[in-house]
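The structure under discussion appears below in the form of structure tokens.
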Amino acid sequence: MKMFITMSMCLSVIACFYAGVGTGETLVPALIIMGDSVVDAGNNNHRITLVKANFPPYGRDFVAHSATGRFSNGKLATDFTAENLGFTSYPVAYLSQEANETNLLTGANFASGASGFDDATAIFYNAITLSQQLKNYKEYQNKVTNIVGKERANEIFSGAIHLLSTGSSDFLQSYYINPILNRIFTPDQYSDHLLRSYSTFVQNLYGLGARRIGVTTLPPLGCLPAAITLFGGVGNNMCVERLNQDAVSFNTKLNNTSINLTNNLPGLKLVVFDIYNPLLNMVINPVEYGFFESRRACCGTGTMETSFLCNALSVGTCSNATNYVFWDGFHPSEAANRVIANNLLVQGIPLIS
């Protein structure tokens, strides 16, 4: 009975939210995005780095079929989230030429492909560290304050949803391939190391006036096509369980750390968004979600290609990415991002209620 009441309340709240969106009003004043390639909207485009996506076939199903720097064939989960919140445009990449006075008032995207909780991960790939993303956010706050005044600006910052999605690069592009880190840390110890950075980040963001913060869990790392290729052994197309176990362990600690932060920071709404289970369910039961393929990605051979390896000359790229859970070796397709975003909507009710 309790479960029924809770579900009914959730459905009622969602219905009210959609009614509000129907009037043309947004549910929050702004949407702020930080993190890695899963949510990068083009901040790496003009950096000297191999981690870019501003060329075909990336973006082939996006608005105007343009490669904006998003690591997908189309929309990111955060793009769908912006739509669900009532925004008519997506948070603009802060370092892009499109970032101007008008669209900055409804938020911005500071994410950078190959960034992580650990700044060392981003530095290795010449990506934008999480520390620098926070500095860019402070600069953004000054710009908004100059436009609308301090009082209105503070209302925007405190009412905005700040979404952080990172951590996969720390494991897949750093820890698992770096023998030095392997000697220094066990996977469990490395998680603790990352979560100390996460805790500091949230406290700093809170100090800048943020009161609504969402953070995504790690995905099932061992089910990403590139991870299966790199760590699964020859001829294996099954998820790598030890990597998934590391992700589950990290996610448990992420939840506990977030609870402690909420208890110690008055007025903070902090939600941990579970993307592990929604993505795992799509991998295990693709047909239930309308997918045909969940082990290989759409781009190229589907086993490894990402960033510059996923290009217009990649042989074997699929013609219809909606059949695939993954677009490239590391990133979900637009269709999978839509499923993830719908899950975020339900989980995120505490941030907008």
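Yeah, the Cβs are placed from backbone N, Cα and C, and that goes for glycine too.
For all the noted positions, this structure keeps the original residue and models no substitution.
So that you can see what the record holds, here are the features copied from Swiss-Prot:
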- Ser37: active site, nucleophile (ACT_SITE)
- Glu98 to Asp: In strain: cv. Bla-10, cv. Chi-1, cv. Cvi-0, cv. Di-G, cv. Gr-3, cv. Landsberg erecta, cv. Li-3, cv. Mt-0, cv. PHW-1 and cv. Sha (VARIANT)
- Lys150 to Thr: In strain: cv. Bla-10 (VARIANT)
- His193 to Arg: In strain: cv. Bla-10, cv. Chi-1, cv. Co-1, cv. Cvi-0, cv. Di-G, cv. Gr-3, cv. Landsberg erecta, cv. Li-3, cv. Mt-0, cv. PHW-32 and cv. Sha (VARIANT)
- Asp328: active site (ACT_SITE)
- His331: active site (ACT_SITE)
Conformational class of Lys150 (variant position) under the three-state DSSP mapping: helix
Listed in sequence order, residues with CB under 8 A of Glu98 (variant position) and six or more positions away: Val92
Minimum Cα separation from His331 (active site), reported as the residue among recorded positions Ser37, Lys150, His193 that achieves it: Ser37
Rounded Cα-Cα span from Ser37 (active site, nucleophile) to Lys150 (variant position), Å: 32
Among Lys150, His193, His331, the one of these recorded positions whose Cβ has the fewest neighbouring Cβ atoms within 10 Å: Lys150
Spatial neighbours of Ser37 (active site, nucleophile) that are distant in sequence (at least 6 apart) but have CB under 8 A: Val51, Ala53, Phe71, Ala111, Ser112, Gly113, Ala114, Ser115, Ser169, Phe330, His331
Euclidean distance between Cα atoms of His193 (variant position) and Asp328 (active site), Å: 29
